Amino acid sequence: MAGINRAGPSGAYFVGHTDPEPVSGQAHGSGSGASSSNSPQVQPRPSNTPPSNAPAPPPTGRERLSRSTALSRQTREWLEQGMPTAEDASVRRRPQVTADAATPRAEARRTPEATADASAPRRGAVAHANSIVQQLVSEGADISHTRNMLRNAMNGDAVAFSRVEQNIFRQHFPNMPMHGISRDSELAIELRGALRRAVHQQAASAPVRSPTPTPASPAASSSGSSQRSLFGRFARLMAPNQGRSSNTAASQTPVDRSPPRVNQRPIRVDRAAMRNRGNDEADAALRGLVQQGVNLEHLRTALERHVMQRLPIPLDIGSALQNVGINPSIDLGESLVQHPLLNLNVALNRMLGLRPSAERAPRPAVPVAPATASRRPDGTRATRLRVMPEREDYENNVAYGVRLLNLNPGVGVRQAVAAFVTDRAERPAVVANIRAALDPIASQFSQLRTISKADAESEELGFKDAADHHTDDVTHCLFGGELSLSNPDQQVIGLAGNPTDTSQPYSQEGNKDLAFMDMKKLAQFLAGKPEHPMTRETLNAENIAKYAFRIVP
């Protein structure tokens, strides 16, 4: 037999060559014991090696394997390249001292005081985030939904918080209604991690559901023997998902990470909604109100009273608003910019403004007596306003006069007071009281920082003058009505969400978005309660210059 290994008495291995084929000269010179193409060629002994009669050291694993029976080409290549020698193996077995053992760890060099100072803020944020999660769980919020909405808020996408989530988030993120939630906020980052852990804990503690039986298929219904056959293997290749476990299938269920934005309200102030409140939802709500038989003039009066004087909306109109999906009240802590009643109010003013004045339904008004009976004791005739609703029992002269000014644009204070104050001697005091409530705000108009009309009409701000654009595209006042710099009865301003020093010009980063409005209507709104209509912070004549910007031609 060719290539049989034999061992002598001393335990040294030698090769017996029985191949009858002649060997090459190189093989004769080197004393190689095999020249077959099927066996590896043993390298010749170096010149400085001891003679062959000296006792040879025990062969290594490579030599023993090379002297074995005929090997394949892959085995020879692995033998020549991959198998380690004895020297390599001994080197690999030496213990090596790592650099980490030679040098102390960085954590060991830190002092306890420095570590405590560096980790204290993060521990505070973690504890705060955990308390928010506990509050959400105790209020029954959907933690998975909260986690998704928080992710959208940090990314600047649209969100749809529930009432519970919105109330809790406003407690811990007070600037959320105006500026959203920053992705760099440490509390937001820790809260996102706490919500992720809470979702995983809920998933782990949930009861295991039995997998839904899948419909029978040729691959799934075949017997065990056929599964092990060639046909069974082919069937599994054609339908690979049939053989997966239920856990694998459940883990690969697609998750919609971009929820649809239908009926979702942006957490940041939407400039498009601020420029034009008559959007599709408001128009659809108006159509629904008309189908219910609601008088649009009565609706406009109720909305103006609720927005400007914070008077409750009548029950019948409130019920109709609820039927079209609009909350008939504005919470004290809610921004007016984001409330659908403002959208409805703007759309309603646009719709009624398109109608001829002769076709408008009359507003509820005080019964008008004959002209002969309207003379005052001093011989003067009463001044009748175009819109003069009935006076409420709880309204004093100042409150009723401010409401008349709001309902009758262009009418002066004296004319409005003369319309409902019968005693001529009492009129000057009422006029002074109304001006005292309005003038401190309106008198600041000329002192405000300016924004040119060209800058206001840029794509960033998007102001559109009613004198230059179509009615459907013009900018409306936050409290209703089209805005135009050519209207002498209006003081067009842009009210910012953030205050800045009066020496600084407007900047998107510092002041955030602008809400365009008539400063006269803003003064009437602040006469009832001096608070910012968007942030609910204190807004009066002393600090309005830090928020407002005058739009100039």
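Positions of Cβ are set from backbone N, Cα and C atoms, glycine also.
Around G325 (mutagenesis position), the same-chain residues at least 6 positions away in sequence with a Cβ under 8 Å from its Cβ are A285. G325 to A appears in Swiss-Prot as a published mutagenesis result, with the remark: Reduces interaction with Pto and fails to elicit Pto-dependent defense response in tomato leaves.
Among the mutagenesis entries in Swiss-Prot is I326 to T, noted as: Reduces interaction with Pto and fails to elicit Pto-dependent defense response in tomato leaves. Neighbour list (I326 (mutagenesis position), Cβ cut-off 8 Å, at least 6 residues apart, same chain): A285, P340, L341, L344. I326 (mutagenesis position) falls within neither a helix nor a strand when secondary structure is assigned with DSSP, and so counts as coil.
According to Swiss-Prot, the mutagenesis experiment D331 to A carries the annotation: No effect in the interaction with Pto.
Quoted from Swiss-Prot for the published mutagenesis G333 to A: No effect in the interaction with Pto and no effect in the induction of Pto-dependent defense response.
Annotation of the mutagenesis experiment K464 to R in Swiss-Prot: No effect in ubiquitination. K464 (mutagenesis position) falls outside any helix or strand according to DSSP and counts as coil.
According to Swiss-Prot, the experimentally introduced change F479 to A is described as follows: Loses ubiquitination activity. DSSP assigns F479 (mutagenesis position) to coil in the three-state reduction, placing it in neither a helix nor a strand.
Annotation of the published mutagenesis F525 to A in Swiss-Prot: Loses ubiquitination activity; the original residue is retained in the structure shown. Using a 10 Å Cβ-Cβ cutoff, F525 (mutagenesis position) registers 24 neighbours.
Here the residue is the original one, but Swiss-Prot notes a mutagenesis experiment at this spot, K529 to R: 5- to 50-fold reduction in ubiquitin interactions. Suppress PCD in susceptible tomato leaves. When secondary structure is read from DSSP and collapsed to three states, K529 (mutagenesis position) falls in the coil class.
With a cut-off of 8 Å between CB atoms and residues at least 6 apart in sequence, the same chain places P499, T500, D501, T502 near K546 (mutagenesis position), listed in sequence order. In Swiss-Prot, a mutagenesis experiment is listed as K546 to R, annotated with the note No effect in ubiquitination.
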Counting Cβ neighbours within 10 Å across all chains shown, tell me which of the mutagenesis positions K464, K529 comes out on top.
K464
Taking the Cβ of F479 (mutagenesis position) as centre, how many other Cβ atoms lie within 10 Å?
23
Near F479 (mutagenesis position) in space, meaning Cα within 10 angstroms, which of the mutagenesis positions do we find among K464, F525, K529?
F525
Whole-number Å distance between the CA of K529 (mutagenesis position) and the CA of K464 (mutagenesis position)?
29
What kind of secondary structure is K546 (mutagenesis position) part of, going by DSSP in three states?
helix
